[in-house]
Amino acid sequence: MAAKDISTEVLQNPELYGLRRSHRAAAHQQNYFNDSDDEDDEDNIKQSRRKRMTTIEDDEDEFEDEEGEEDSGEDEDEEDFEEDDDYYGSPIKQNRSKPKSRTKSKSKSKPKSQSEKQSTVKIPTRFSNRQNKTVNYNIDYSDDDLLESEDDYGSEEALSEENVHEASANPQPEDFHGIDIVINHRLKTSLEEGKVLEKTVPDLNNCKENYEFLIKWTDESHLHNTWETYESIGQVRGLKRLDNYCKQFIIEDQQVRLDPYVTAEDIEIMDMERERRLDEFEEFHVPERIIDSQRASLEDGTSQLQYLVKWRRLNYDEATWENATDIVKLAPEQVKHFQNRENSKILPQYSSNYTSQRPRFEKLSVQPPFIKGGELRDFQLTGINWMAFLWSKGDNGILADEMGLGKTVQTVAFISWLIFARRQNGPHIIVVPLSTMPAWLDTFEKWAPDLNCICYMGNQKSRDTIREYEFYTNPRAKGKKTMKFNVLLTTYEYILKDRAELGSIKWQFMAVDEAHRLKNAESSLYESLNSFKVANRMLITGTPLQNNIKELAALVNFLMPGRFTIDQEIDFENQDEEQEEYIHDLHRRIQPFILRRLKKDVEKSLPSKTERILRVELSDVQTEYYKNILTKNYSALTAGAKGGHFSLLNIMNELKKASNHPYLFDNAEERVLQKFGDGKMTRENVLRGLIMSSGKMVLLDQLLTRLKKDGHRVLIFSQMVRMLDILGDYLSIKGINFQRLDGTVPSAQRRISIDHFNSPDSNDFVFLLSTRAGGLGINLMTADTVVIFDSDWNPQADLQAMARAHRIGQKNHVMVYRLVSKDTVEEEVLERARKKMILEYAIISLGVTDGNKYTKKNEPNAGELSAILKFGAGNMFTATDNQKKLEDLNLDDVLNHAEDHVTTPDLGESHLGGEEFLKQFEVTDYKADIDWDDIIPEEELKKLQDEEQKRKDEEYVKEQLEMMNRRDNALKKIKNSVNGDGTAANSDSDDDSTSRSSRRRARANDMDSIGESEVRALYKAILKFGNLKEILDELIADGTLPVKSFEKYGETYDEMMEAAKDCVHEEEKNRKEILEKLEKHATAYRAKLKSGEIKAENQPKDNPLTRLSLKKREKKAVLFNFKGVKSLNAESLLSRVEDLKYLKNLINSNYKDDPLKFSLGNNTPKPVQNWSSNWTKEEDEKLLIGVFKYGYGSWTQIRDDPFLGITDKIFLNEVHNPVAKKSASSSDTTPTPSKKGKGITGSSKKVPGAIHLGRRVDYLLSFLRGGLNTKSPSADIGSKKLPTGPSKKRQRKPANHSKSMTPEITSSEPANGPPSKRMKALPKGPAALINNTRLSPNSPTPPLKSKVSRDNGTRQSSNPSSGSAHEKEYDSMDEEDCRHTMSAIRTSLKRLRRGGKSLDRKEWAKILKTELTTIGNHIESQKGSSRKASPEKYRKHLWSYSANFWPADVKSTKLMAMYDKITESQKK
């Protein structure tokens, strides 16, 4: 559509009509405004109370300043419940420097932006907007991401194309002065109270004219925020942020306020949100910690004491240097704490060293004076004594007190005992979940204020800052560094991310909170923590074990490796004397190392807790969904336990959704509104639909009304994030104040929400939590009522949730309401959970703190699922009046008929009364031996069976038709090939296309069917691991290869390798024939040259000699097609298998017990040149060990392996300099600092990267096998000075040893790409001309003094000091033209290249003089043959080209001078 066809109104309102400019990134819907996004003023920003932070997508990857893959390269097989915050963040600023010395009096350290901290005013809506979102029905396993990216504290800001262009065209200074955040606004004091402005919606110009703005500047902290007018700000960077702020906070705010449909309650919510936002910014003015101090020189020659200040709720990377005088006035207590830390006598360097025997245990009968901040209870003092007793014996243990008994306080107090009573000053490390980090910090501040405890979290820059300023007292010391802190508090994620840094420290004590996370001995977290050098370990968990004996073995083995053997499972369904004896023996062995106390035993003052199950009918809509789910999955249900586990589990999840709320299904809301409100989206209809469509919501609505009236405060737990969204909509429409916490809420906002809810004057009535994210160590005891909206498979998760309110410090009786839908799977799940709890506590009574050992998984197996699904299903097919019951529901009746549910039996640690206790809870199992045919009514059953039979008949007919079609197609192809008719082959393609999808499905299910995807996976695996015959089962198990039969993969592997050999053999044969033919022509041509029939100066460029030379140096990848996959590299396959086989044999035969001891011995490979890290022979050995361990191309794993020790010497994610890339194509000169954008600068990219590592490994493998001359390794490609020297002739290798030009794994280009593209990257130097052999990629063409680097695409001179004239000549010369011109005297060039090491000095001088004369004479005869350059200029080009063959580095001008001198002497 042309612009003229668009109306003026549309053009003036592009956001309203969905228009955007083509050169801009598409606007993304955002829930909260982030005014740092100054480059996209067309965003239509949506408000939502559910999301506190902005989702930011950084489209400019080259400006990313994070640690790289992230976290994408991190292992994620053991993930956390609450730490998946990757999508939340703050903008990144370019050229930000770390905190360092400043010379200005004010704070000039570049703080990182806090734009994401700006949660905006909520624009109230009159109806739900949930249908506009992508629905997420998943149970809240998003919290299960162990790798929570705490970079959400401060992530990247998406930079617009305009800003990128501006940044590259006009580089900003290190600390530019610009707008970081616009915080607030007010009317100018010169105006009246805005009588007119308040009644109209201002435009952007009015906002600029009439308001002042509170600005946070980019180069200063929030302490230096200033009020500015638009005119006083001037033209500074970030001015567009001011425009965005005006649109969002003034214009849109006024539009909402003037909307006649907006209620007073909505405006009140907006005002409260604005106040909350401003209160949050006030927090950024408060110093939280003083990190360091310095004496800075000012411009007037004086000096000033400055403090490096970390601000409250901001990360370490936003710390700034401030005038100490100002900070002393602002935060004197923090200054005192800093001084105390600087003068501390409990630094780790002052620790006592108990080498032989530790001091004997001395019981603490009273609370020692160094445990401050409160009074320990007797059982807590007992816990400290128990931990001290274990330490004295050198043992480790599990603190398994029930939730809410103060395990955190006991651990902190024990660390204080270690430091003050045993002089074990640290460093100690505590690993905790993200959600509990604030609670741990508060506990240290209260109970151990004298300890230096640092919180190790945040983005990469924050952690770098922590390591630089908080880790060592002497960070710049070359020798041993001394630790500065006593305790390091961190999360699981950073154990994995910074395993190398943290794992290199010797820790005196390690505590792991929520230690059931270590139940999987194969997880990356377990492996990482187990590799730490720790003197003592303590595991902390309120739910010691949740599944089986194997998990108990993992925990015990983590504490005391090899001390216990626990391998026998326990079956409580079939108990016998032998098993009972085993339990008692297990109890006896483990009892000393596990301390487990229950609240009922040790805390008599704790208020009671009552749990009630409230059963409610399904609504008509829910019943319809429930019934449809059962009938539409008839075939899967009838398979029962014989069927697939996952299919039944999916049905179970769908039924649980139907039991909760129909809005969890697509398009359900529209149907409900049609029923309850004639389809009208009014506020009343939306609220009525939300409530009346779900039985639980009807009950919850009445329950919350009653609870609020009685002054209670409520925690509502659900497993489903989407259910929390629905509850949030309900509370918002009802005008109920609430907080929310789930895996999508970033850490900073979590703490704010918890503190806001717990504050004495809080007006929050409800806290919405996901069962998992909200069930880990959070203290919400200001609430006295818990509502479990839907029960978890694992009863421990619900117990964790209840313990948020029922814990020490709670003063009120705690009521727990568990909502259950009648006659649904929820009732049976609850019953089975009840049995699990009874058994668990029975086992605890025997001393074995294992939970659900009778099942191997929390989730039931297929047989159990089938039984659970049948429960209550029959009632779904009978007519009911549930909807009428819901409309007439009486809360008192429901409460009177509620069932009391005991989740914490009155048993404790007593060994008495076990049998009697179990008898009290005997339950009658629901017999699930009936059939689905008995559940579903006969009429519907007959209909389902008819449909099922019809479907089977159709499938049979379809299969027969497909067979006939394939037979017909085969006959037609044979017929067409015989008749020579190629056009008819595709005549029936339309008919055939209908069966392709079914054939693909059939192949996917066929274990012996190998398709293109399997072939590609196999090809990549060969390039990575070499010979796969012995590891096929491992590759299939870990997902590297799709699941197919071993035998078929073995056959395919043999076929692929055979095809590769045949392809190489054929290529060799063809090449040999062509070379023989060209050699004959070249011989005849040489004869003509010798006889004078053809003059050397008149010979054409395209002559037989040139063609032969080009063919000899030609190097193209040998590609072949295999089973539909095109362009597989034959040479790479063959050579990789041989190389890796040689490496494996070498290490296994000599270093099988410890591969890390592998050594190159006396063989010294050629050193690398100009790599960014100090790369020696030792690093080469570690690199080969890494390839042996992880496979070729697994650079990330090799880099991250702390045992290899090359973590900081590999740079895989450095960003290329886009300016350098652009200029490299037009510049052949040596990069100089004065020429911006020419070549590669030292800051553009660090090496080695993936490509360099691949080439280095290729060289090392060939070096080991004796296939490379050590004088010219390929690993030096990419260095700024390439070695020159004589290069041996190499005979062409056999086919199975040759290699392709492009290393497939290491290069960013695909391995099977077109060969022509790879050939373009080859250097076109004279070495290829003079070499009579076909070159291997491991033996590159002898490098020119200025050649193209395949690593970065720029030309790099071997002689940086060469004159500018020579560089200019080489810039303009046509190297290809020079090569053709000089090809006639290739013998002389070749003789020069060979050098004269074995010759007498005089003899060599004579040869040099002869060959130089020959070259010079030829140049003189050819200098006028160029059409592009003048004779004199072309003469310089030819000499410059010839200088590359001189055996030493020499300028072409010197060669010209030498030739002129020889010529003059000859004339005389």
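Any Cβ shown, glycine's included, is placed from N, Cα and C.
There are 22 other CB atoms within 10 A of the CB of GLU402 (ATP binding site), with all protein chains counted. Per Swiss-Prot, the feature ATP binding site maps to ASP401, GLU402, MET403, GLY404, LEU405, GLY406, LYS407, THR408.
Here the domain 'Chromo 2' (285-350) returns a mean pLDDT of 85 for the predicted model. The domain 'Chromo 2' annotation in Swiss-Prot covers 285-350 and rests on sequence analysis.
Annotation source Swiss-Prot lists domain 'Helicase ATP-binding' at 388-562.
As annotated by Swiss-Prot, domain 'Helicase C-terminal' applies to 699-860.
Among the mutagenesis results in Swiss-Prot, GLU220 to Leu or Trp has the note: No interaction with methylated histone H3 'K-4'. The residue drawn here is the original one. Cβ contacts within 10 Å of GLU220 (mutagenesis position), excluding its own Cβ and spanning all protein chains shown: 22.
As a published mutagenesis entry, HIS222 to Tyr appears in Swiss-Prot alongside the note: Confers interaction with methylated histone H3 'K-4'. A sphere of 10 angstroms centred on the C-beta of HIS222 (mutagenesis position) encloses 24 other C-beta atoms. HIS222 (mutagenesis position) falls within a helical segment according to DSSP.
A sphere of 10 angstroms centred on the C-beta of LEU314 (mutagenesis position) encloses 27 other C-beta atoms. One entry in Swiss-Prot concerns the mutagenesis experiment LEU314 to Tyr. Its note says: No effect on interaction with methylated histone H3 'K-4'.
Here the residue is the original one, but Swiss-Prot notes a mutagenesis experiment at this spot, TYR316 to Glu: Disrupts interaction with methylated histone H3 'K-4'; abrogates histone acetylation activity of SLIK. Every protein chain considered, the tally of other Cβ atoms within 10 Å of the Cβ of TYR316 (mutagenesis position) stands at 31.
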Open item on the list: Around the C-beta of THR408 (ATP binding site), how many further C-beta atoms are within 10 angstroms, looking at every protein chain?
Closed with: 22
Open item on the list: Going by Cα-Cα distance, which of the mutagenesis positions (GLU220, HIS222, LEU314, TYR316) sits nearest to GLY404 (ATP binding site)?
Closed with: LEU314
Task: Rounded Cα separation (Å) that holds between THR408 (ATP binding site) and LEU314 (mutagenesis position) - done: 25
Task: Using Cα positions only, nearest of the recorded positions to LEU314 (mutagenesis position) (GLU220, HIS222, GLU402, MET403, GLY406) - done: HIS222
Task: Cβ-Cβ distance under 8 Å to LYS407 (ATP binding site), same chain, at least six residues away - done: GLY383, LEU399, ASP401, ASP513, ILE540, GLY542
TODO: Give the distance between the Cα atoms of GLU220 (mutagenesis position) and LEU405 (ATP binding site), rounded to the nearest whole Å.
DONE: 44
Task: Cβ-based isolation winner (fewest other Cβ atoms within 10 Å) among the binding-site residues MET403, LEU405 - done: MET403
Task: C-beta crowding around ASP401 (ATP binding site), within 10 angstroms - done: 22
Task: DSSP helix/strand/coil residue counts for the domain 'Chromo 2' (285-350) - done: 24 helix, 24 strand, 18 coil
